[in-house]
Amino acid sequence: MLSVVENGLDPQAAIPVIKKKLVGSVKALQKQYVSLDTVVTSEDGDANTMCSALEAVFIHGLHAKHIRAEAGGKRKKSAHQKPLPQPVFWPLLKAVTHKHIISELEHLTFVNTDVGRCRAWLRLALNDGLMECYLKLLLQEQARLHEYYQPTALLRDAEEGEFLLSFLQGLTSLSFELSYKSAILNEWTLTPLALSGLCPLSELDPLSTSGAELQRKESLDSISHSSGSEDIEVHHSGHKIRRNQKLTASSLSLDTASSSQLSCSLNSDSCLLQENGSKSPDHCEEPMSCDSDLGTANAEDSDRSLQEVLLEFSKAQVNSVPTNGLSQETEIPTPQASLSLHGLNTSTYLHCEAPAEPLPAQAASGTQDGVHVQEPRPQAPSPLDLQQPVESTSGQQPSSTVSETAREVGQGNGLQKAQAHDGAGLKLVVSSPTSPKNKSWISEDDFYRPSREQPLESASDHPIASYRGTPGSRPGLHRHFSQEPRKNCSLGALDQACVPSPGRRQAQAAPSQGHKSFRVVHRRQMGLSNPFRGLMKLGTVERRGAMGIWKELFCELSPLEFRLYLSNEEHTCVENCSLLRCESVGPAHSDGRFELVFSGKKLALRASSQDEAEDWLDRVREALQKVRPQQEDEWVNVQYPDQPEEPPEAPQGCLSPSDLLSEPAALQGTQFDWSSAQVPEPDAIKESLLYLYMDRTWMPYIFSLSLEALKCFRIRNNEKMLSDSHGVETIRDILPDTSLGGPSFFKIITAKAVLKLQAGNAEEAALWRDLVRKVLASYLETAEEAVTLGGSLDENCQEVLKFATRENGFLLQYLVAIPMEKGLDSQGCFCAGCSRQIGFSFVRPKLCAFSGLYYCDICHQDDASVIPARIIHNWDLTKRPICRQALKFLTQIRAQPLINLQMVNASLYEHVERMHLIGRRREQLKLLGDYLGLCRSGALKELSKRLNHRNYLLESPHRFSVADLQQIADGVYEGFLKALIEFASQHVYHCDLCTQRGFICQICQHHDIIFPFEFDTTVRCAECKTVFHQSCQAVVKKGCPRCARRRKYQEQNIFA
């Protein structure tokens, strides 16, 4: 077993080192990505540093029995090297991880060790945003921590654990897409072991060792294998290459002074990086060329191997640049620069450093290869990172950089071999992917070159000769492409996409200042903040009514809707127009008037001034451009004036330049695999494979439509995994979107996002649109049926209910029906509010008593409320915890009489004495309301104030609101009704007009005036509504005298 103190740092001394690395890397990531919409990938050096620091957190303080020596015989070690320790804590991680995640990690193709699963688990947890949750669960498992860690371990320290939890909260603002399927993860690298104290920290710095020997292999932490592409970047740390070592793309990554970097395109299925002595996954006999175990090398060996490297590159055209005592650099494109996969935002260059005084042999060698050298002219620095450009003859091609459009050409996975000139030192440099994007509104991509008709200076007037994008002018590069067996891109596509060389750009920049040959295209660039978050504009406008009268209203403009309210204080919506139905936007007049025309409706509005009206119109147009189907912004294609009219033909299987300028959606549907052998969901009305457009690419998902939700599944290990779920109530509209490429494209607009989808053919897309519309219609009919339980509603109630139904309409069904708890599996372990993962080893789920659904701790904060359905059916007055969504819904409809108790459960009056008394008082109040409504004294207005504007109490005795049920549960409703009855009855007794509307008992003929609301002393005929004394009616027992007279008169009329 290995001792931590003997081989590395003291356990207590390692903790601040780990914290320093973690804090620095997270702060760097936040500073770079927090204001961008891009994701953090494994190509970022700070992300790799953060992963190493987190790995050190889990390694620090492990018991010796969980640390074993390096796996036997996988790498060949020299006599000076010691085996790296291999700590394993995979069983600990399995205790807090969901079974689906464990199954996925254990079935990865190239990750086949427990060490690899530990490292893959950490990166997958960062991708899913669950690192904080996992760590919280681990800190609660004290028994397991005691089993795996020493008392001095970082995870055993309560204060350090709290620090980690609070610090990892900063990762919630970042989105990760780290690689976790690479075979590189199968063994530990040096960095986490050194940070945790298992290895000396001095081994992290290769310059700290002697210049003749390297005691330890370099760390592979900077090796980045993006899981979403097939690009692998190898960053070597200044190590020498043995003179007998085979020269490959990876061994050509040299820099005698500092580290150099190489971006190579590898097939992730067959050419994954391995350690020295290991075999590739396809069991090839020859060790992989990316081995970093270099053994012992001296300076002379390095120089000789460098010459061999330069000889290997001798077939390519390179500009040899002699200078007068100054080291100058120029750049030429490498094949990797033009064949980088889509999504890699780096450009690769070969920097040729010329010596201060070139040797004659070198000059001769350059001449033999066809490279002519001339004295350079002093020039100003170019904006494209060219330190000092050089001059070339007409026979020599200048260097050029590759535009971002050309970087997206390559989709192949062949390993491209670079070639370079023999006479100068080479430095292969990949621009850092972590460099921040230009946030300016105008970039170099926004500039057009002068038109072809514009006369240009001759080649002799420029320090750099004109460029010809033909294969013949670049024989070396063309020969390289013709010999490459895995070519995937045409040279013509590369040449068309190339940006002018730095020298030529500088040469043309000077005259452009005087003649203004450039023109700037103003367009918003990628990576800037999204302006469509929340409300786009709000304020006060006036609307012209039917009679030409202007009424002041409060207006809100959102990315999808244009809403008008009565006032800012009283947030009652009077008009709600969907921008999807907007037909035209009128101009702004001098007095501030403007018009908005929707389908079947025209809004005549007036702002305070013309400028304010124009601002409203600009915001509306901006929202319309966002919400409507629009063609993508055209890319700027920078071409040379003297470029041939017809570029060379592209080989088969290659994207043409027109494909580069088009939306990825325009690709042919034959490239997609539409087969799916998954079993449909039990409640699915329609389920099929659709392609979803996200992150500028089409991804396959299985969509399942039911009467309740539209679910989105992704396929992992031939199993369906729920990715997202959209309730039917959140679907706003479904529209065809032929602008994406054809009739098979459509989009679904939901409350959370706009889903751009592609079906297999136009008929399939039409079927999806028809079924989604039918499900929406069924849902709306169900909502209307639920509303009818409350009887007829006034206009205000309808508007409020419409607003509440639009946001949380699915909750309306639970207003009068007790919910059935379906279980967490029916939700796919996702929160019903925010789609966050909940359940075992995730956030603890919380049950909402109102809807019977499960929510996370953010959407459910244990707000207590009575459940209306339980009061109606079970007379359960207990307050139960409900989610924030249900609380908001109950607050919105609190004062609306949506529950008709006579229709829902009339037996409640019979079985509950309190409800029987409440029912009688509600009937009394209704009868008193009839009297006060006919009185001209204004008593009805006073009664309305006492009712708190609940006028429905005077209209129907059986309509109840949520506020009524809450007061019944609190025991104050009976007193509230009693006070109203006393006030109204006192008015009737003392009002001359109301007294004249009383009754005289027709049985006893007494002169006392009686009223129908006196339930204790009077009785009323159900047929003619005549009122009698109860005692008189009980003595006579002959029924109603008035009804008897009416029947007698009718019989006489019949006989007559």
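Cβ atoms are placed via backbone N, Cα and C, with glycine included.
Fair warning: this is a prediction, and the values are worked out from it, not measured in the lab.
Look at Swiss-Prot and you will find 41-183 tagged as domain 'RUN'.
Taken residue by residue with DSSP, His60 (mutagenesis position) is part of neither helix nor strand, so it is coil. As a published mutagenesis entry, His60 to Ala appears in Swiss-Prot alongside the note: Strongly reduces interaction with ARL8B. No effect on interaction with RAB7A. No effect on late endosome and lysosome clustering. Loss of interaction with ARL8B as well as late endosome and lysosome clustering; when associated with 119-A--A-123.
The 10 Å shell around the Cβ of His63 (mutagenesis position) contains 15 further Cβ atoms across the protein chains shown. For the mutagenesis result His63 to Ala, the note given in Swiss-Prot is No effect on interaction with ARL8B. No effect on interaction with RAB7A.
The domain 'PH 1' annotation in Swiss-Prot covers 534-625 and rests on sequence analysis.
The domain 'PH 2' feature in Swiss-Prot is assigned to 683-777.
Sequence-distant neighbours of His1029 (mutagenesis position) (same chain, 6+ apart, CB under 8 A from its CB) are Cys1001, Ile1003, Cys1004, His1006, Ile1010, Thr1017, Thr1018, Val1019. According to its DSSP assignment, His1029 (mutagenesis position) is in a strand. As a published mutagenesis entry, His1029 to Leu appears in Swiss-Prot alongside the note: Disrupts interaction with Rab7 and no localization to endososmal membranes; when associated with G-1021, G-1024 and G-1032.
Listed in Swiss-Prot is the mutagenesis experiment Cys1032 to Gly, annotated as follows: Disrupts interaction with Rab7and no localization to endososmal membranes; when associated with G-1021, G-1024 and L-1029.
Using a 10 Å Cβ-Cβ cutoff, Cys1032 (mutagenesis position) registers 17 neighbours. Counting only same-chain residues at least 6 apart in sequence, those with a Cβ under 8 Å from the Cβ of His60 (mutagenesis position) are Pro11, Ala14, Ile15, Ile18, Ala153, Leu154, Leu155, Ser196, Gly197. Between the CA atoms of His63 (mutagenesis position) and Cys1032 (mutagenesis position) there is a gap of 97 Å, rounded to the nearest whole number.
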